[in-house]
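S.K.: I'd like to ask some things about the structure below.
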Amino acid sequence: MEYQSGKRVLSLSLGLIGLFSASAFASDSRTVSEPKAPSSCTVLKADSSTATSTIQKALNNCGQGKAVKLSAGSSSVFLSGPLSLPSGVSLLIDKGVTLRAVNNAKSFENAPSSCGVVDTNGKGCDAFITATSTTNSGIYGPGTIDGQGGVKLQDKKVSWWDLAADAKVKKLKQNTPRLIQINKSKNFTLYNVSLINSPNFHVVFSDGDGFTAWKTTIKTPSTARNTDGIDPMSSKNITIAHSNISTGDDNVAIKAYKGRSETRNISILHNEFGTGHGMSIGSETMGVYNVTVDDLIMTGTTNGLRIKSDKSAAGVVNGVRYSNVVMKNVAKPIVIDTVYEKKEGSNVPDWSDITFKDITSQTKGVVVLNGENAKKPIEVTMKNVKLTSDSTWQIKNVTVKK
């Protein structure tokens, strides 16, 4: 695999990815193939009115295995407040149609005056779309979901992203809604849909089993703080494939939290990342196992392949495979960092069985291997890792095997 004019040039074997079904590289224990959109139970037509209650009623009345289809009418935009997906029911957004979040903080608050403010909590907003304890639900395109993160709120003098910037300055937390929040669910699908301008994280899959994002496009400015692309948290059996992700934070961030399930069996296959903070594991790493990242192009991310944590959130990371990755204009192509934010705590990183194979960075960068806080020296295996001659290495308490 090589990089050419920002596009893929694949070998014959990878040229057959249209036939992909649970690639040999996969760590996801499921057999995963390209999803198919379900048939619709009803079709809604867009007009100029706010459609929250109309869409929610249609979702509640839709039979399992079916989808509510959003199509163009007198308008191509559905304006809506927070929505909840029932179990077994999906949302299908037609070509050229946008489901747009209302730009009103009050609509998202989960307690009086809790959303659209900066405080020490940061949990005062409902997500735009929530799925909790669902099985076989999903969101399908080829339409778009727009979080309006950069638009001034009607009931505030600032945008969601302004709040995030203000929180950073004040060392507090912004109360801004995530775009899609999936909790304790099984076999959730995101297919052929575009996600733009999220106020906060775009997609979170938390405490679940079975998540597929396929042909998903995420595009949010690099300056939009805390706008992670896709974050699997304390979950298992995840596939992110054939997707294109550009954000203002981690393109993908795999996390595992204390007191919750381990995160395991993750496949990140045949993707392209633009701006963002890279393909990350952490900073919550209290049990991450069996991760495969294969056939990835990264252009303009601040970091490339990164495992990050510190004493406040570290734990076991084991069985991580990176292969066939090409990077360009990536400041730090490879990062292993046990002192990510220098936070204090009693947790010790225990990271092992980490392999980098057939990795190319085409522009100058810095490789950071910092095992300062590790339980024991971290061993990483590097095979056919190609960097430019002017790239540099920073190594502390890490052993590199070839």
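Cβ coordinates come from backbone N, Cα and C, glycine included.
Original residues throughout; no substitutions modelled.
Pasting the feature list from Swiss-Prot:
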type: VARIANT; residues: A37 to T; note: In strain: 71
type: ACT_SITE; residues: D249; note: active site, proton donor
type: ACT_SITE; residues: H277; note: active site
type: VARIANT; residues: I297 to V; note: In strain: 71
type: VARIANT; residues: T399 to N; note: In strain: 71
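Please situate the listed features within the shown structure.
M.R.: Secondary structure from DSSP puts A37 (variant position) in coil. Sequence-distant contacts of A37 (variant position), defined by Cβ-Cβ distance under 8 angstroms and a gap of at least six in the same chain, are A67, S90, L92, Y140, Y191, N192.
Residue environment of D249 (active site, proton donor) contains 24 other Cβ atoms, counted within 10 Å of its Cβ in all protein chains. Look at D249 (active site, proton donor): DSSP puts it in coil.
Shown in sequence order, T247, D249, D250, N251, T301, T302, N303, R306 are the residues of the chain, 6+ apart in sequence, with a C-beta less than 8 angstroms from the C-beta of H277 (active site).
DSSP assigns I297 (variant position) to a strand in the three-state reduction.
According to DSSP, T399 (variant position) sits within a strand segment.
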S.K.: How many Å lie between the Cα of I297 (variant position) and the Cα of T399 (variant position)?
M.R.: 26
S.K.: Report the same-chain neighbours of T399 (variant position): residues 6+ apart in sequence with Cβ closer than 8 Å to its Cβ, ordered by sequence.
M.R.: P377, I378, E379, V380
